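As recorded in Swiss-Prot, the features of this protein are as follows:
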| type | residues | note |
| --- | --- | --- |
| DOMAIN | 55-126 | domain 'POTRA' |
| MUTAGEN | Leu29 to Arg | No change in activity. Correctly assembled, interacts with FtsB and FtsL, but fails to localize efficiently to the cell division site; when associated with R-32. Does not insert into the membrane and lack of activity; when associated with R-32 and P-38 |
| MUTAGEN | Leu32 to Arg | No change in activity. Correctly assembled, interacts with FtsB and FtsL, but fails to localize efficiently to the cell division site; when associated with R-29. Does not insert into the membrane and lack of activity; when associated with R-29 and P-38 |
| MUTAGEN | Val38 to Pro | No change in activity. Does not insert into the membrane and lack of activity; when associated with R-29 and R-32 |
| MUTAGEN | Asp91 to Lys or Gln | Does not affect localization |
| MUTAGEN | Lys113 to Asp | Impairs localization |
| MUTAGEN | Glu125 to Lys | Impairs localization |
| MUTAGEN | Asp237 to Asn | Localizes to mid-cell, but is unable to form a functional complex with FtsL/FtsB |
Amino acid sequence: MSQAALNTRNSEEEVSSRRNNGTRLAGILFLLTVLTTVLVSGWVVLGWMEDAQRLPLSKLVLTGERHYTRNDDIRQSILALGEPGTFMTQDVNIIQTQIEQRLPWIKQVSVRKQWPDELKIHLVEYVPIARWNDQHMVDAEGNTFSVPPERTSKQVLPMLYGPEGSANEVLQGYREMGQMLAKDRFTLKEAAMTARRSWQLTLNNDIKLNLGRGDTMKRLARFVELYPVLQQQAQTDGKRISYVDLRYDSGAAVGWAPLPPEESTQQQNQAQAEQQ
């Protein structure tokens, strides 16, 4: 190969090499430009999304059947955590825990965020079937909880009493005895169980029953059997049944009380009408 041809070939290779290097450098520069743009854009977008002034959680939507919970209860629970976060930064689990701790009558709460600035909260309240030891309420599953007294003052519920931690046991006894009494149109107004498992009941007509320990259903059946006789005697004597002590193998001790003035007058008028 001649020297001229060799020089030409070397020259072409140098040009090609420079072109390849230039292309490679351009590719690297383009890639760096793209990466820089993505990073900068991502940083800007993230900063924008985290800016509480741009995406504050400013709307509150409450759902679920509510009897005791007010809108302000939820609002104050959230504000107690501090300034609300943004859509991206606010942890809904923290809000959920806060509501459950501050509002003991809430059975279940779910919190979720709705783009761009909405907080949706669904509430499920406990449903009371009786009052428990005056200060609390109890639901059908035996869960005890408290509600501000002023929000339950108009509710007429039976009263249950028992040692701490005995709500389920008292509730079960209340149901069983209530079912037996309902057959004879009695309603339980109060049911109390002592630490020694001794039972005292108050009926809707304010008659108090002392059942003692053990054989409570048997003793309750005895009262149902005796009641017509006792009621007849009460009407004859112009008195009312105050209490019936059934802590005996048979029979019962009965306490009597004067009739209220209105009932006494009504009974006298009825007796006079019958004589005429």
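Every residue gets a Cβ built from N, Cα and C, even glycine.
Features recorded in Swiss-Prot, as mapped to the structure shown.
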{"residue": "Leu29", "record": "mutagenesis position", "CB count, 10 Å": "10"}
{"residue": "Leu32", "record": "mutagenesis position", "CB count, 10 Å": "10"}
{"residue": "Asp91", "record": "mutagenesis position", "CB count, 10 Å": "11"}
{"residue": "Lys113", "record": "mutagenesis position", "CB count, 10 Å": "17"}
{"residue": "Glu125", "record": "mutagenesis position", "CB count, 10 Å": "20"}
{"residue": "Asp237", "record": "mutagenesis position", "CB count, 10 Å": "10"}
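Per Cα geometry, Glu125 is the residue among the mutagenesis positions Leu32, Glu125, Asp237 nearest to Asp91 (mutagenesis position).
Closest to Glu125 (mutagenesis position) in space, going by CA atoms and restricting to the mutagenesis positions Leu29, Leu32, Lys113, Asp237, is Lys113. Broken down by DSSP into helix, strand and coil, the domain 'POTRA' (55-126) contains 20 helix, 24 strand, 28 coil. The two recorded residues, Asp237 (mutagenesis position) and Lys113 (mutagenesis position), have Cα atoms 71 Å apart. Across the residues of the domain 'POTRA' (55-126), the predicted structure has a mean pLDDT of 92.
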